[in-house]
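K.L.:
Sharing a structure, written as structure tokens. Questions coming.
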Amino acid sequence: MAAVRMLRTWSRNAGKLICVRYFQTCGNVHVLKPNYVCFFGYPSFKYSHPHHFLKTTAALRGQVVQFKLSDIGEGIREVTVKEWYVKEGDTVSQFDSICEVQSDKASVTITSRYDGVIKKLYYNLDDIAYVGKPLVDIETEALKDSEEDVVETPAVSHDEHTHQEIKGRKTLATPAVRRLAMENNIKLSEVVGSGKDGRILKEDILNYLEKQTGAILPPSPKVEIMPPPPKPKDMTVPILVSKPPVFTGKDKTEPIKGFQKAMVKTMSAALKIPHFGYCDEIDLTELVKLREELKPIAFARGIKLSFMPFFLKAASLGLLQFPILNASVDENCQNITYKASHNIGIAMDTEQGLIVPNVKNVQICSIFDIATELNRLQKLGSVSQLSTTDLTGGTFTLSNIGSIGGTFAKPVIMPPEVAIGALGSIKAIPRFNQKGEVYKAQIMNVSWSADHRVIDGATMSRFSNLWKSYLENPAFMLLDLK
């Protein structure tokens, strides 16, 4: 009996020590009703002792966390809040979309890192948010088993837990992606996600659409190949793109932001560069014929084939011969860096303003590869979903002003690049061949600008002549393709 009493006394003291140790390691503790609990941290014995059950604040009612705007790279310090995907009181899970923000370079979707309830939004639409400052307050979810007795909580095997997670897992996708899928009658369960943890991205939906039969309605070949004859000059009436704004008699002042703010910064730096201009005329008659032959083949692969892939590939072949045009200079023009990759930018006119995504590594891409990438960039650009990667890292730029209707331009270099080309519209103009015969020629004008601090006129002229020869005689490109 003495031995039993001694063991009971030792056990009671040990239990108190364990309680005290547990109490000291748990901050912000609440006291609940007395209960029996087994401290599983000591496997050598099991001990049940009446005491006040302990629980942390976070486990009791959830902890409010300030979700801050993290660094999104490229030296971006502030962004504009363009759209909220949540409101106060909404429940969110990890990787759910919180909002869409726009910097001076790209639009970015911010996703949650926590499971919980939105308690506060710090910004209204079009407000400026700063990196490192709170975006929202999220009350994290309390643990469901935190109020249960540890002794009575059944252990779940690893296999059972895994099975329940897989069975109950929901498809990961942002509201914008779900909306796009719904508009095109696509079941998200049929789409393979390429994002983190199988998240379905907008590119996955677009790729799924391209692979489906009839997902992209083909235009009538007759309409494309045999366009209706143009109206006489005297009957041509300019069509207004949009209605003129109604004059209210009041001036309106608003801040410059988004892509327009980026243009202010870039163009201000660009105009410090001494520009050298060079113009030429390109006969694209043979290229027009070649494209008409290749369009049905590209269309069968689900790709729209424009002239731009040929322009980009010809430029890349020219840059191999004149690498100084694929270079960049530092701010004070003390050092020049010759770029190994040909990341050729394409100026695009969008509702948000001028953006310049670029096709990466054109030097190792085929015409079809370039066309595929251009299709992707154009689709993402039309819905303002281009990533920062798509919009940065350019080494050379082409601006297709002719798609709007221009013939000549004076393009402005995008620093730190050293050259840019502007392409005019293609027009049918009478020209003489080598026999002196008049024929219908497809003429396009090109306007080049180069940084005259490092590029001389002869270099720009030789590059343009080489680029011109590839386009006027497309078969020549076959000799240099790699």
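Placed from the backbone N, Cα and C atoms, the Cβ positions cover glycine too.
So, quick note: what you're seeing has the original residues, none of the substitutions.
Bear in mind that the values here come from a model prediction, so they are computed numbers and not experimental data.
Quick paste of what Swiss-Prot says about this protein:
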DOMAIN    64-139  domain 'Lipoyl-binding'
MUTAGEN   LYS105 to Ala  Abolishes lipoylation but retains normal interaction with PPM1K
MUTAGEN   GLU147 to Ala  Has no effect on the interaction with PPM1K
MUTAGEN   GLU148 to Ala  Completely abolishes the interaction with PPM1K
MUTAGEN   ASP149 to Ala  Completely abolishes the interaction with PPM1K
MUTAGEN   GLU152 to Ala  Has no effect on the interaction with PPM1K
MUTAGEN   ASP159 to Ala  Has no effect on the interaction with PPM1K
BINDING   ARG291, SER306, ASP349, GLN378, SER399, ASN400, SER403, GLY424, ILE426  CoA binding site
ACT_SITE  HIS452  active site
ACT_SITE  ASP456  active site
K.L.:
Which one of the recorded positions (ARG291, HIS452) has its C-beta surrounded by the most other C-beta atoms within 10 angstroms?
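P.N.:
Selected residue: ARG291.
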K.L.:
Quick one: DSSP breakdown of the domain 'Lipoyl-binding' (64-139) into helix, strand and coil?
P.N.:
0 helix, 40 strand, 36 coil
K.L.:
If you measure SER403 (CoA binding site) to HIS452 (active site) at Cα, how many Å is it?
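P.N.:
Rounded to a whole number, the Cα-Cα distance is 28 Å.
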K.L.:
Round to a whole number and give the Cα-to-Cα distance in Å for the pair ASP349 (CoA binding site) and HIS452 (active site).
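P.N.:
Pair distance, Cα basis, whole Å: 27 Å.
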K.L.:
Here are the binding-site residues: SER399, SER403. Which has the lowest count of other Cβ atoms within 10 Å?
P.N.:
SER403
K.L.:
Count the Cβ atoms, other than its own, that fall within 10 Å of the Cβ of ILE426 (CoA binding site), considering every protein chain shown.
P.N.:
17
K.L.:
In whole Å, how far does the CA atom of ILE426 (CoA binding site) lie from that of HIS452 (active site)?
P.N.:
29
K.L.:
Counting other CB atoms within 10 A of each CB, which of the recorded positions ASP349, ASP456 comes out lowest?
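P.N.:
Lowest Cβ count within 10 Å among the recorded positions (ASP349, ASP456) is ASP456.
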K.L.:
Hey, how far is ASP456 (active site) from SER399 (CoA binding site), Cα to Cα, in Å?
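P.N.:
Checking the Cα atoms of ASP456 (active site) and SER399 (CoA binding site) gives a distance of 21 Å.
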K.L.:
In the three-state scheme derived from DSSP, which category covers SER399 (CoA binding site)?
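P.N.:
Going by the DSSP assignment, SER399 (CoA binding site) falls within a strand, counted as strand.
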